[in-house]
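Trainee: Dropping the structure in here first, questions after.
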Amino acid sequence: MKLQQNFTDNNSIKYTCILILIAFAFSVLCRLYWVAWASEFYEFFFNDQLMITTNDGYAFAEGARDMIAGFHQPNDLSYFGSSLSTLTYWLYSILPFSFESIILYMSAFFASLIVVPIILIAREYKLTTYGFIAALLGSIANSYYNRTMSGYYDTDMLVLVLPMLILLTFIRLTINKDIFTLLLSPVFIMIYLWWYPSSYSLNFAMIGLFGLYTLVFHRKEKIFYLTIALMIIALSMLAWQYKLALIVLLFAIFAFKEEKINFYMIWALIFISILILHLSGGLDPVLYQLKFYVFKASDVQNLKDAAFMYFNVNETIMEVNTIDPEVFMQRISSSVLVFILSFIGFILLCKDHKSMLLALPMLALGFMALRAGLRFTIYAVPVMALGFGYFLYAFFNFLEKKQIKLSLRNKNILLILIAFFSISPALMHIYYYKSSTVFTSYEASILNDLKNKAQREDYVVAWWDYGYPIRYYSDVKTLIDGGKHLGKDNFFSSFVLSKEQIPAANMARLSVEYTEKSFKENYPDVLKAMVKDYNKTSAKDFLESLNDKDFKFDTNKTRDVYIYMPYRMLRIMPVVAQFANTNPDNGEQEKSLFFSQANAIAQDKTTGSVMLDNGVEIINDFRALKVEGASIPLKAFVDIESITNGKFYYNEIDSKAQIYLLFLREYKSFVILDESLYNSSYIQMFLLNQYDQDLFEQITNDTRAKIYRLKR
């Protein structure tokens, strides 16, 4: 095909398809860089393929694996039948690639589809070339790349593509009044809700804004009102078969009998659609939010009356913490300058093309990251990318109005240079963003070996970070995972890992048996059920009773319980312990925990003191610590020569002190911790290899992870 010399004015279908293919290939190739880099490390491989880089991905991988097998265990929390698991199952059924290869590369290809709606939206405004530049930028912007790179096997791979397709149908409808687009809008909403159920609020906001836009700009056009009615039906909680049948039926009636449909019928249809939405429970999420904020005080009081109080998991998750404005701008547009130009361009785009206002819900959700956490930034990426593309158009248009003459050749060269420099920060980010796999091959092998020792109904007690991978590799059940980690859920695993071995063993058995019972009894609070069944007046009294080695269980043992203790958990030990350090009766912290892991960075040859990378100094021949100028005596210095053999040297220094200093020779790392954490089951059983053989049997003994079977 011979391209026009002034390609910025070309909006032909062939030209558009070529740009889409180029942008798609560019996006995929950028995501393959990580594969090339990671392939150099054998510890990232398992079963002859690179492993994935996201914990949540193992949930969908487990679901897909179970779908391929054709079954899963009752109450095993498998994502059997979930959207991504289903799509993976379909691909595995028709493609000649291994399961591991499919889940590794899916995000690279599906996430790159974002270029399609970006370029097509720009084409609706006769700005295809500028849309191409926007697609290049948006497809690899920092936050979007981070959550859709190769190996990032998660629903994020389509979480922007689908709402952008919805936005495309909105814009196309406002410009062309295309009746086929009338059908696409509700269909894309249905697909988006199936793919990502949490998209309900965004869908609701987009439909609401489209309704407001209709009343302001298209109040006399029937096709817009019918679109609203069909989208409301798509948003309802009816089974998808009924929704699709109803949508197609109404579409067909409008397509063939439009002249006989008046506004009274349209408004009646909208009323019926809202009624269907309400009766099917579609308004419940909205009503819940209103109830929570309007009647907040009484709701909180009722919550206190109904259950115990636990540590809030949101305080431990980086993605829900507020972020620095500069980081916010870089995550959306890869650089501060491009972000500013993109924002200006978006304002100009909305000024010149009112239909772009329909993108505000996505932009607002992305900007929520300033308060709600960095995970939301991706929603603003494609909208701001379109803003940048339009800024370039406005810039060249400004030059023409000022009669600044540029030849077509110079204009094209300048446009290419601007495009290159705008995406350069994103390319640099891709080069330096070298994410590791969730587990190493050694850790995956340890869990895979457990599959041959444990039964599918057995439980592995571990921290929630490892729940999904454990279920995937070991094919067992877990108490908590990436989707089940509220304070009341985390309490039990935290207790088992951070308390001494006797209460930990008792709680491990109780938490598993009561979790299984809760599937039938539907306990709102499992700990409260324990307290009630054992006739205790408070959670504190019940938890203290677990210190008895002869504790009598009222429940029968129904399965084996394993405890997974990886080395990688050591760095987050204070977070793990925080949940069980909270008194469920009043929500207060029982004690102030002290824990830090650090490496030596320098040694004073004169005094012999050792400076650690956390700012702490080891002084007086390893007998005290210097923290912010204050000297803190040590209770003991423990030199751990071998984690697997339990070979260590215990040097008591001050029996009245509370702080221990541990040196891990195998990792060349220091651990500073208080007495309660030193006596915890995790430190004793993993680092020191000291375990009560009446309570536990060691199944796996490795420097990377240990697994114990509960004998109780």
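Every residue number used here counts from 1 along the chain in the order it is shown.
Each residue, glycine too, has its Cβ placed from N, Cα and C.
Relevant sequence annotations retrieved from Swiss-Prot are reproduced here:
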| type | residues | note |
| --- | --- | --- |
| BINDING | D56, D154, E319 | Mn(2+) binding site |
| MUTAGEN | D56 to A | Strongly reduced catalytic activity. Abolished catalytic activity; when associated with A-319 |
| MUTAGEN | D154 to A | Reduced catalytic activity |
| MUTAGEN | Y196 to A or F | Abolishes catalytic activity |
| MUTAGEN | E319 to A | Strongly reduced catalytic activity. Abolished catalytic activity; when associated with A-56 |
| MUTAGEN | Y468 to F | Reduces catalytic activity |
| MUTAGEN | Y468 to A | Abolishes catalytic activity |
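What's the neighbourhood like for these features in this structure?
Mentor: Secondary structure at D56 (mutagenesis position), as computed by DSSP, is coil.
Residue environment of D56 (mutagenesis position) contains 20 other Cβ atoms, counted within 10 Å of its Cβ in all protein chains.
Shown in sequence order, T54, D56, G57, F60, L84, S107, R147 are the residues of the chain, 6+ apart in sequence, with a C-beta less than 8 angstroms from the C-beta of D154 (mutagenesis position).
Within its own chain, Y196 (mutagenesis position) has S83, T155, L158, V159, L162 as residues 6 or more apart in sequence whose C-beta sits under 8 angstroms from its own. Secondary structure at Y196 (mutagenesis position), as computed by DSSP, is coil.
Y468 (mutagenesis position) falls within a helix when secondary structure is assigned with DSSP.
Taking the Cβ of Y468 (mutagenesis position) as reference, residues of its chain lying under 8 Å away and at least six apart in sequence are, in sequence order, N55, D56, G57, Y58, A59, E62, D481, G482.
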